[in-house]
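Chemist: Take this structure, written in structure tokens, and hold onto it; I'll ask about it next.
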Amino acid sequence: MDLPVNLTSFSLSTPSPLETNHSLGKDDLRPSSPLLSVFGVLILTLLGFLVAATFAWNLLVLATILRVRTFHRVPHNLVASMAVSDVLVAALVMPLSLVHELSGRRWQLGRRLCQLWIACDVLCCTASIWNVTAIALDRYWSITRHMEYTLRTRKCVSNVMIALTWALSAVISLAPLLFGWGETYSEGSEECQVSREPSYAVFSTVGAFYLPLCVVLFVYWKIYKAAKFRVGSRKTNSVSPISEAVEVKDSAKQPQMVFTVRHATVTFQPEGDTWREQKEQRAALMVGILIGVFVLCWIPFFLTELISPLCSCDIPAIWKSIFLWLGYSNSFFNPLIYTAFNKNYNSAFKNFFSRQH
């Protein structure tokens, strides 16, 4: 008998105790058919690929930063912190989440491992989100305050942001364990999930998502305004077009000089400013895509995480799984987006692989 086609139906062949007592009959003693439908195998393969690719890509970014000496500075320390959080998501969180899906969202690995998994899940995902926020803030200050935001200041601020990111993530993830703020494991129903206590739901979702969401949206709005202001300033520094050549003659009889102006537009713009503007435009585009993907990946999950405990809504398990894995996929997209807009990473990757042969 094929299992229902959804993420939550990748159940193992061993039935639950209730099913054993009430549903086993003569017909159930016949040989079982394949555990997973074709669609289930495809989904399982896709999720397995997502886990492996997320781990490999973030590990590559992290290894490159550690190996290349020129990357041992800002903003690459922020990228390294993001890669650490994302590689931990792929190594510690996603595999157990995949096992959870295969078990039909029934947790059969005990209370301690459940608590550890949930704590790692909240810690690593929250750190990943706040690392994106830190990168956006660093880009914002480097674009809008490049004279004041010196290398020393930038290094100090980035280290503080990294420390605050992991400290806040640890507080949010460990609060249920340290303060008894709700329960993550139910032995009777074999459930393992983030605490459903309404007060903790508000605290965790605001601290892990809604607050950084407000920060990144504000930051990108300011970056957009700064970019528009620069374009406006560049226009005011240019001379209006001249339709025809103009001759200017000196009024003095001796000697007589004639000036002919044939250029349509004269723009006063140092070459250094042009290079800086191009760099800032790439940075603004990178931040915009990074923020956009971050919002699209995580907002469905955090909306349900906030609404469900407050209204006691019963959200179908299939949607919980989809929203959860959509959020996990953000850890796959983060390094792709950042390295795609940085030519130094592309050349560093080529050198990294060429040295292996």
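In case you wondered, yes, glycine gets a Cβ from its N, Cα and C as well.
Since this is a predicted model, take the numbers as computed values, not measurements.
Quick paste from Swiss-Prot:
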BINDING   Asp121  serotonin binding site
MUTAGEN   Asp121 to Ala  Abolished G(i)/(o)-coupled receptor activity
MUTAGEN   Ser142 to Ala  Does not affect G(i)/(o)-coupled receptor activity
MUTAGEN   Ile143 to Ala  Strongly decreased G(i)/(o)-coupled receptor activity
MUTAGEN   Met147 to Ile  Does not affect G(i)/(o)-coupled receptor activity
MUTAGEN   Arg154 to Ala  Abolished G(i)/(o)-coupled receptor activity
MUTAGEN   Arg230 to Ala  Slightly decreased G(i)/(o)-coupled receptor activity
MUTAGEN   Arg282 to Ala  Strongly decreased G(i)/(o)-coupled receptor activity
MUTAGEN   Ala284 to Arg  Strongly increased G(i)/(o)-coupled receptor activity
MUTAGEN   Met286 to Ala  Slightly decreased G(i)/(o)-coupled receptor activity
MUTAGEN   Val287 to Ala  Abolished G(i)/(o)-coupled receptor activity
Chemist: Under DSSP, is Met147 (mutagenesis position) helix, strand or coil?
Modeler: coil
Chemist: Calculate the distance in Å between the alpha carbons (Cα) of Arg282 (mutagenesis position) and Ser142 (mutagenesis position), and round it to a whole number.
Modeler: 13
Chemist: Going by DSSP, is Val287 (mutagenesis position) sitting in a helix, a strand, or coil?
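Modeler: Assignment for Val287 (mutagenesis position) reads helix.
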Chemist: Do you know offhand how many angstrom separate Ile143 (mutagenesis position) and Ala284 (mutagenesis position) by C-alpha?
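Modeler: Spelling it out, the Cα of Ile143 (mutagenesis position) and the Cα of Ala284 (mutagenesis position) are 8 Å apart.
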Chemist: Of the mutagenesis positions Ser142, Met286, Val287, which sits closest to Arg154 (mutagenesis position) by Cα distance?
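Modeler: Its closest listed neighbour, by Cα, is Ser142.
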Chemist: Of the mutagenesis positions Asp121, Ser142, Met147, which one has its Cα closest to the Cα of Val287 (mutagenesis position)?
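Modeler: Sorting the mutagenesis positions by distance from Val287 (mutagenesis position), the top entry is Ser142.
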Chemist: Reduce the DSSP letter at Arg282 (mutagenesis position) to three states and note it down.
Modeler: helix
Chemist: So for Met286 (mutagenesis position), how many other CB atoms are inside 10 Å of its CB?
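Modeler: Its Cβ shell of radius 10 Å holds 19 other Cβ atoms.
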